[in-house]
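Structure, as structure tokens:
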Amino acid sequence: MLKPLWKAAVAPTWPCSMPPRRPWDREAGTLQVLGALAVLWLGSVALICLLWQVPRPPTWGQVQPKDVPRSWEHGSSPAWEPLEAEARQQRDSCQLVLVESIPQDLPSAAGSPSAQPLGQAWLQLLDTAQESVHVASYYWSLTGPDIGVNDSSSQLGEALLQKLQQLLGRNISLAVATSSPTLARTSTDLQVLAARGAHVRQVPMGRLTRGVLHSKFWVVDGRHIYMGSANMDWRSLTQVKELGAVIYNCSHLAQDLEKTFQTYWVLGVPKAVLPKTWPQNFSSHFNRFQPFHGLFDGVPTTAYFSASPPALCPQGRTRDLEALLAVMGSAQEFIYASVMEYFPTTRFSHPPRYWPVLDNALRAAAFGKGVRVRLLVGCGLNTDPTMFPYLRSLQALSNPAANVSVDVKVFIVPVGNHSNIPFSRVNHSKFMVTEKAAYIGTSNWSEDYFSSTAGVGLVVTQSPGAQPAGATVQEQLRQLFERDWSSRYAVGLDGQAPGQDCVWQG
């Protein structure tokens, strides 16, 4: 603990009675007081001059011009803060749009609900950029040659890379925080962008937390947001099933998510260490106890972002696991979840540990409150088959006679004539919906993703019946889930997987 430079003044103690002062005593006392004041004044001036010349070190995490995106180089705040922030917030007219990727050759039923295509949404979001684009991403692989594949389905990713280069050519700042080491060892995307002026930082999460940076979100101009399951990978646009959300014209939420981006950014400098306590400027004012309240297309809405792991949650930030459990705990009617992986264990520790936190929450909701639980899990050629006993165990709790309803299905994307594309053709979504709230995240459901891996979540609640022109966000997400649940690509655990598109064969 730092000691103060000087002690607080203490009132002098005087005797209860004193002899009367003589006139010359008063004069002498006055001269002494004046002399003391003069000495103090001269000393203060000397001290101020001395301190003025001493450079003061920045606080931990303070932004320095050489370390920040170009849009920050004239101060320690993003380009849109603080001069324009208040004015922009007054002009906020928040809008949330669900976005998704449907793999090629995976037709949905005619007239079924759908979200905006992800590739289209990303390109439109970049078209709105005027000052800066900040991207947090697990890895980058936007071109076919990145993985040695020549396939027309990579064209959308290549168009996205070209769009980003065009933004840099228009002097729009691009800052990227990505995980190190990376899965995309042969990708040149970030080198290409850096050569055009992009600022790239690799965050050594393995050294810092023994995890990875698994987040996937954008902050554009401190005003618009994308977040969801999709990586910066061309396969996420055409070969993998994804779901996310774009939020437009919502600077309060965008600048809150920007604080999470900044936690990654400051950890991307050489020899960075995790702080014991994050500085106040990283703190969030929005969380599950005090969410953002605003109008989304005129509809009263509450929303907040969560984050993981706990070490990357400054004061006020709700932990991602806590957000998931809170949404589950508030459900009274149903919990529908779509995730790529479901393990009530660790996935990347040896030996693995049992971790039934989410599993217990689903069981408690179904058994204790009669909540209808549906879990839709992805399966592809790279799926770990040891997941399926856990899924069967969860479904075994179901007992309609006792009003306990737990159903599990496996979503299988047919490989078809796309076998030349590795690590694709899978449901990669990570979302949950209840009658009260929508949760969209970036994490698979196992312990490591919440204890050591960097991820984010978005929790949104809209008032039923407050939107005469359309459904609430949670209703829209429920419709998308039920579309997938009732499709021919969703197979019950008591069924049989068609073809050779999944490691599990029923």
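Start at 1 and count along the chain as shown; that gives each residue its number.
For all residues, glycine too, the Cβ spot is worked out from N, Cα and C.
None of the listed substitutions appears in this model.
Just so it is clear, the model here is predicted, and its values are computed rather than measured.
Going by Swiss-Prot, these are the annotated features:
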type	residues	note
ACT_SITE	K216	active site
ACT_SITE	D221	active site
ACT_SITE	H428	active site, nucleophile
DOMAIN	423-449	domain 'PLD phosphodiesterase 2'
MUTAGEN	H214 to A	Loss of exonuclease and phosphatase activities toward ssDNA; when associated with A-414. Loss of (S,S)-BMP synthase activity. No effect on protein expression or localization to lysosomes
MUTAGEN	R235 to Q	Tends to form aggregates. Loss of exonuclease activity toward ssDNA substrate
MUTAGEN	S283 to L	Tends to form aggregates. Decreases exonuclease activity toward ssDNA substrate
MUTAGEN	A326 to V	No effect on exonuclease activity toward ssDNA substrate
MUTAGEN	F348 to A	Loss of exonuclease activity toward ssDNA; when associated with A-212
MUTAGEN	H428 to A	Loss of exonuclease and phosphatase activities; when associated with A-414. Loss of (S,S)-BMP synthase activity. No effect on protein expression or localization to lysosomes
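Features as recorded by Swiss-Prot, highlighted on the structure.
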residue	record	DSSP (3 states)
H214	mutagenesis position	coil
D221	active site	coil
R235	mutagenesis position	helix
S283	mutagenesis position	coil
A326	mutagenesis position	helix
F348	mutagenesis position	coil
H428	mutagenesis position	coil
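A distance of 22 Å separates the Cα atom of A326 (mutagenesis position) from that of K216 (active site). Put simply, S283 (mutagenesis position) is 31 Å from H428 (mutagenesis position) when counted between their Cα atoms. Cα to Cα, F348 (mutagenesis position) and H214 (mutagenesis position) are separated by 14 Å. The shortest Cα-Cα distance between H214 (mutagenesis position) and any of the recorded positions D221, R235, S283 is the one to R235. A Cα-Cα distance of 15 Å separates K216 (active site) from R235 (mutagenesis position). All chains included, 14 other C-beta atoms sit within 10 angstroms of the C-beta of F348 (mutagenesis position). Around R235 (mutagenesis position), the same-chain residues six or more apart in sequence whose CB sits under 8 Å from its CB are S141, S153, G157, I421, F423, S424, listed in sequence order.
Counting only the Cα atoms, the space from D221 (active site) to S283 (mutagenesis position) is about 20 angstrom. Across the range of the domain 'PLD phosphodiesterase 2' (423-449), the DSSP-based residue counts are 2 helix, 10 strand, 15 coil.
Listed in sequence order, the residues of the same chain lying 6 or more apart from S283 (mutagenesis position) and placing their CB within less than 8 Å of its CB are K259, P314, Q315, G316, R317. A simple Cβ count within 10 Å picks out one of the recorded positions H214, D221, A326, H428 as the most packed, and that one is H428.
Its own atom aside, the Cβ of K216 (active site) has 25 Cβ atoms within 10 angstroms in the protein chains shown.
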